[in-house]
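Chemist: The structure that follows is given in the form of C-alpha cells.
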Amino acid sequence: MGWIPCPCWGTNDDENAGEVADRDPVLLVSGIGGSILHSKKKNSKSEIRVWVRIFLANLAFKQSLWSLYNPKTGYTEPLDDNIEVLVPDDDHGLYAIDILDPSWFVKLCHLTEVYHFHDMIEMLVGCGYKKGTTLFGYGYDFRQSNRIDLLILGLKKKLETAYKRSGGRKVTIISHSMGGLMVSCFMYLHPEAFSKYVNKWITIATPFQGAPGCINDSILTGVQFVEGLESFFFVSRWTMHQLLVECPSIYEMMANPDFKWKKQPEIRVWRKKSENDVDTSVELESFGLIESIDLFNDALKNNELSYGGNKIALPFNFAILDWAAKTREILNKAQLPDGVSFYNIYGVSLNTPFDVCYGTETSPIDDLSEICQTMPEYTYVDGDGTVPAESAAAAQFKAVASVGVSGSHRGLLRDERVFELIQQWLGVEPKKAKRKHLRTHKVVDSG
C-alpha cells in the first residue's frame with residue numbers, strides 16, 4: 001500500500017487568541033480505540049491514517065500498528081523500525097477524537113460507530129465553549145500503558161495549555177472509558193500538577209475495576225470494534241487480537257484481583273478428557289482470576305503472526321503482566337486531591353460480558369490453543385455492553401454525583417441524558433435555550 005499524505009481537517013490556528021475566557025475550560029480525554037492514529041516512515045513528512053479507517057483497514061493496520069512490547073522501555077513498538085505512530089493534534093487536539101474516520105464515505109453514510117466525541121463537541125460549542133480557548137481534546141497512542149511517560153507528560157502539557165489559554169482558569173476533565181484510568185495514573189504520579197490545573201473531573205464508562213469479560217476474550221480471541229455490515233470493511237477480529245496481545249493498556253484493564261466482586265469473574269472451558277485412546281469424557285473447567293493466567297499462557301503458547309516474510313511468536317506476555325500489576329497498584333492507591341470535584345457516569349441496562357465460556361458439551365476443546373479460534377459464550381451482568389456497572393460505579397474517589405445512565409459504552413458519548421448531566425455539572429446550557437429563556441423573561445418583565 002502506498003504512503004498517501006493524510007490531510008487533517010481542522011487547524012490549531014489562533015483565531016481565538018487574545019479572547020478572555022468566560023468559563024473554565026474543558027479537556028476531553030478519549031479511551032482505548034478513541035483516538036485517530038497516523039503512521040509515517042521516519043525521515044518522511046507523508047502520513048497515513050491507520051486508525052480508524054474503513055477502507056484498506058486490515059492492510060494499514062497490519063503494516064503499521066502490529067507491535068512488540070519492549071520490556072526495557074515499557075513501550076510497545078512497531079514491528080518495522082522505520083515506522084512512527086503519531087496522534088494528530090489539529091483543532092487543539094479535538095480532531096483526533098471527533099470523527100475517527102473523517103473520510104467522505106463515513107460522513108456521507110453517517111456511520112455513528114466512529115462518531116466518537118463529535119456530538120459532545122458540538123453540544124459544548126453550542127453551550128458557548130470555544131475551541132482553543134475553553135475547549136480542548138487529548139488523543140493518544142492507546143496501545144501504550146496508561147502510566148507511560150509519553151501519555152502522562154502529553155496529558156500534563158495539554159492541561160497546561162488549556163489553563164494558560166483560558167487565562168489561568170482551572171480545567172474540567174471529561175474522560176471516557178480507559179481515559180479515566182490514565183487520568184487516575186496522572187493524578188497519582190503528578191498530584192501537584194493535578195491540583196494546580198484541575199477543578200472538576202467527569203468520568204464516563206470508566207472500567208475502574210476492569211472489564212473482565214471483554215478483556216479476557218480480547219486476549220484470547222480479539223475484538224470486533226465495528227459490528228454489522230461495516231465490519232466487512234474493517235479490521236478483522238483476529239488482526240486486532242494480534243495487536244492486543246502486545247498492548248500494556250489491555251492488560252491494565254484485566255479484572256482487579258483486589259476488588260471485592262459480588263461474584264469473581266471466571267473463564268470456563270468445556271474440555272475433552274482422554275484417559276486412554278478409547279475412553280473420553282467431557283468436563284467443564286473453571287478458571288478464576290489467578291488460574292486464568294495459566295490458561296492464557298497455555299492457550300497462546302503457539303500464537304504467532306507473519307510479518308515481512310517472518311514468523312513472530314506472540315505468546316501471553318508475562319513482562320506486560322508484571323508492568324500491568326504495578327499499574328494496578330497505582331490505580332488502587334490514587335487519591336483525589338482536596339478541592340477537586342469528581343462526577344461519575346456509568347452505563348446500565350445492557351447485557352455486559354462477565355464470565356466467558358469456550359467450547360460446548362457436544363463440541364469440547366481438546367488442546368487449549370484451540371480456544372483462540374473459538375467464538376465465546378458469555379454470562380452477562382448489568383452494564384454498558386462492555387464495562388460492568390459494578391466496575392464502572394466502583395471508583396474509590398468520593399463523588400459529588402454518581403449516576404447510572406441507560407446506554408452503550410460508546411453510545412454514552414452522544415446520549416442526551418449524559419449531555420444534560422454534563423451541562424448541569426458545568427453550569428451551562430445551550431445558547432438557543434438561553435436566548436429563549438431571556439426572551440420569555442423580558443415578556444414577563446414588560447407585563
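From the backbone N, Cα and C atoms, a Cβ is placed for every residue, glycine too.
Relevant sequence annotations retrieved from Swiss-Prot are reproduced here:
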MUTAGEN   Ser177 to Ala  Loss of activity
ACT_SITE  Ser177  active site, acyl-ester intermediate
MUTAGEN   Thr352 to Ala  Decreased activity
MUTAGEN   Asp384 to Ala  Loss of activity
ACT_SITE  Asp384  active site, charge relay system
MUTAGEN   His409 to Leu  Loss of activity
ACT_SITE  His409  active site, charge relay system
Chemist: Sequence gap of 6 or more, C-beta under 8 Å: which same-chain residues meet both conditions with respect to His409 (mutagenesis position)?
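Modeler: His409 (mutagenesis position) has long-range Cβ partners Ser177, Ala205, Gly347, Asp384, Gly385, Thr386, Val387.
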Chemist: Give me the count of other Cβ atoms within 10 A of the Cβ belonging to Ser177 (mutagenesis position).
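Modeler: The answer is 29.
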Chemist: Let me know the DSSP-derived helix, strand or coil state of His409 (mutagenesis position), please.
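Modeler: Reduced to three states, the DSSP call for His409 (mutagenesis position) is coil.
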Chemist: When you measure from the Cβ of Asp384 (mutagenesis position), how many other Cβ atoms are you left with inside 10 Å?
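Modeler: Around Asp384 (mutagenesis position), other Cβ atoms within 10 Å: 29.
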Chemist: Helix, strand or coil for Thr352 (mutagenesis position)? Use DSSP.
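Modeler: Reduced to three states, the DSSP call for Thr352 (mutagenesis position) is strand.
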Chemist: Name, in the order they occur in the sequence, the residues of the same chain whose CB lies under 8 A from the CB of Thr352 (mutagenesis position) and which sit 6 or more residues away.
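Modeler: Looking at Cβ-Cβ distances below 8 Å from Thr352 (mutagenesis position), excluding near sequence neighbours, one finds Gly213, Tyr380, Val381, Asp382, Gly383, Asp384, Gly385, Thr386, Val387, Pro388, Ala389.
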